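Participant: So Swiss-Prot has the following annotated:
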DOMAIN    27-119  domain 'UPAR/Ly6'
VARIANT   Asp63 to Gly  In Ly-6E.1
VARIANT   Val106 to Ala  In Ly-6E.1
Amino acid sequence: MDTSHTTKSCLLILLVALLCAERAQGLECYQCYGVPFETSCPSITCPYPDGVCVTQEAAVIVDSQTRKVKNNLCLPICPPNIESMEILGTKVNVKTSCCQEDLCNVAVPNGGSTWTMAGVLLFSLSSVLLQTLL
C-alpha cells in the first residue's frame, strides 16, 4: 500500500474526528439577564443538544423614562420576536435574534460617539488616498 495514501487517509480520519469532537462539546453562548448593554456576560455551554444562542435587547418605558437592558442566553428553540407589548402601563420594546455558532450572541455595539466615527472615517479615507498616491 502507498505510504502517502495511508497518511492522507489517517489525516482525513483525524480531521473528521476532531470536527465531531468539537461539536460534541456543545454550543457556547453568553448568558446574563436584565443587564445594561455595556455589561460583559460570562459564557456557558448550552445544555440543549440543538439549542440556539439568543440575544434580546429590551427598552422598558415607564412614563417618559426609558431603561435599556439585554438578555443573553441559550434556549432549545428561537423565541418569536415580539417587538412591542404593554404590561400594566409599562411599554416594552424587545428585539430578539438567534444564532447557532459559539459565542455569537453578543449585543451589537452602538457605534460609539460621533467623534469616534469621524476619526475612523478620516483614517479610512487617508489610507485610501495614501495608497493611490504611492
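One is the number of the first residue shown, and numbering goes on along the chain from there.
In case you wondered, yes, glycine gets a Cβ from its N, Cα and C as well.
Here the original residues are kept at every noted site.
Let's see these features in context: how buried, what's close, how far.
Facilitator: Look at Asp63 (variant position): DSSP puts it in coil.
Other C-beta atoms found within 10 angstroms of the C-beta of Val106 (variant position) number 15, with every protein chain shown included.
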Participant: If you measure Asp63 (variant position) to Val106 (variant position) at Cα, how many Å is it?
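Facilitator: Distance (Cα to Cα, whole Å): 29 Å.
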